[in-house]
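According to Swiss-Prot:
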| type | residues | note |
| --- | --- | --- |
| VARIANT | V17 to I | In strain: DBVPG1135, DBVPG1373, DBVPG1378, DBVPG1788, DBVPG1794, DBVPG1853, DBVPG3051, DBVPG6044, DBVPG6763, DBVPG6765, SK1, Y55 and YPS128 |
| VARIANT | N21 to I | In strain: DBVPG1135, DBVPG1373, DBVPG1378, DBVPG1788, DBVPG1794, DBVPG1853, DBVPG3051, DBVPG6763, DBVPG6765 and SK1 |
| VARIANT | Q65 to E | In strain: YPS128 |
| VARIANT | V105 to A | In strain: YPS128 |
| VARIANT | E161 to Q | In strain: DBVPG1135, DBVPG1373, DBVPG1378, DBVPG1788, DBVPG1794, DBVPG1853, DBVPG3051, DBVPG6763, DBVPG6765 and SK1 |
| VARIANT | D204 to G | In strain: DBVPG6044 and Y55 |
| VARIANT | L231 to F | In strain: DBVPG1135, DBVPG1373, DBVPG1378, DBVPG1788, DBVPG1794, DBVPG1853, DBVPG3051, DBVPG6763, DBVPG6765 and SK1 |
Amino acid sequence: MDSELKGQQLSDAEWCVKKINGEGNCLLLFLPMSSPTTIVMIVLVSLERLVPYVFKLSQTQLSQQCQSQGFTDSISLNLIKLKLMDILQAPQEINQIGLVDSNLVFSFDVSADITVSINSVPSHVTKDMFYMILQSLCMLLLKLVNLSTQYHYVQRDILNEKQKCLDFLLISLRDLDGGSKVISQWAPENSKNYESLQQCTDDDIIKKLLHKGKFQHQEFLADSLKTLLSLRNKFQDVSRFEESGELNKKERVRFPAVNHFYNDDFELQADPTNEARPNSRGKIKPKTDFKPKSRESSTSSQLRLENFSESEATPEKTKSSSSLVEEYPQKKRKFGKVRIKN
């Protein structure tokens, strides 16, 4: 087994799908290496033959290729190497990649105006490396199948809940005057809308899949792999985000609940700013601009008290009004009756 390549590196690495001239759609893997002779190892597996190829790039080769393209100073060389290490984590940023005289050549942007082309040479694939790469691919495909299946289960549950809501709304709409006419106008029989209103089963999905065409074609396989790999990356990003959120919960600023400062009638009980800054009240000088407003508030409060006393002094009016309400009760409109059919 090549001591430079380890199984853990393959399992943790980021696979991507690229179209390579002469090989068609391929799975690619870029690995940073800590070997004194190799800084980058590239694994290429054709989807047609499932035969792995390995390409290597040394520090000396990288320096010579950069110098031949005009990057001679050490600052530029270090910048290109750092950018190359970033590309290994996000191989989708590679502009072009292809086979040229058995070498794997790829290019990437160092800046908006500068592009660097790198030429990696083929390396012998030992028997142990061959099986290690294929084993890693099998584990990757199993994980993608499991992720796709779990995603399908969650999506099916969501669609079932939405179908129940749609059925309830249809029943409620048919129960209203003119509701059936609205449905028939929007979704007449044998129309696309009418078909969308019907419940969909697994058999219906399989029939649509069969009528879709040659879904087992190589292009469809490559597109499916791209979709699943993208879904896996999103899942990992969300998982890392939630884990970091759980770790940072203790460091977040917690605001007090509304009921801490307000009672059930939403009347202010305590000023939170004054509690936080007990000595700030003496530093604030009152402004004369707000005096008329305080008089207005006192006058309005006095009027409210007078109105309240008048309402207490006229109980007969309230009694007569309540009797009128009892004599002429309001009619309630029945709406949205649901029919249950056995």
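Yeah, the Cβs are placed from backbone N, Cα and C, and that goes for glycine too.
Each residue contributes its Cα atom, and for V17 (variant position) and L231 (variant position) these two points are 14 Å apart. Of all the Cβ atoms in the protein chains shown, 12 others lie within 10 Å of the Cβ of D204 (variant position). Ranked by Cα separation from V105 (variant position), the variant positions E161, D204, L231 are led by L231. Spacing of L231 (variant position) relative to E161 (variant position) is 23 Å (Cα to Cα, whole number).
Less than 8 angstroms from the CB of Q65 (variant position) sit S117, I118, N119, each of them six or more residues away in the same chain.
A 10 Å cutoff on Cβ-Cβ distances gives N21 (variant position) a total of 9 other Cβ atoms nearby, all chains included.
Of all Cβ atoms in the shown protein chains, 15 besides its own fall within 10 Å of the Cβ of V105 (variant position). L231 (variant position) falls within a helical segment according to DSSP. Cβ neighbours within 10 Å of V17 (variant position), excluding its own Cβ and spanning all shown chains: 21. Cα of N21 (variant position) to Cα of E161 (variant position): a span of 47 Å. Rounded to a whole number, the C-alpha distance linking E161 (variant position) with D204 (variant position) is 18 angstrom. The number of other CB atoms found within 10 A of the CB of L231 (variant position), across every protein chain shown, is 14. In the three-state DSSP scheme, V105 (variant position) falls into the strand class.
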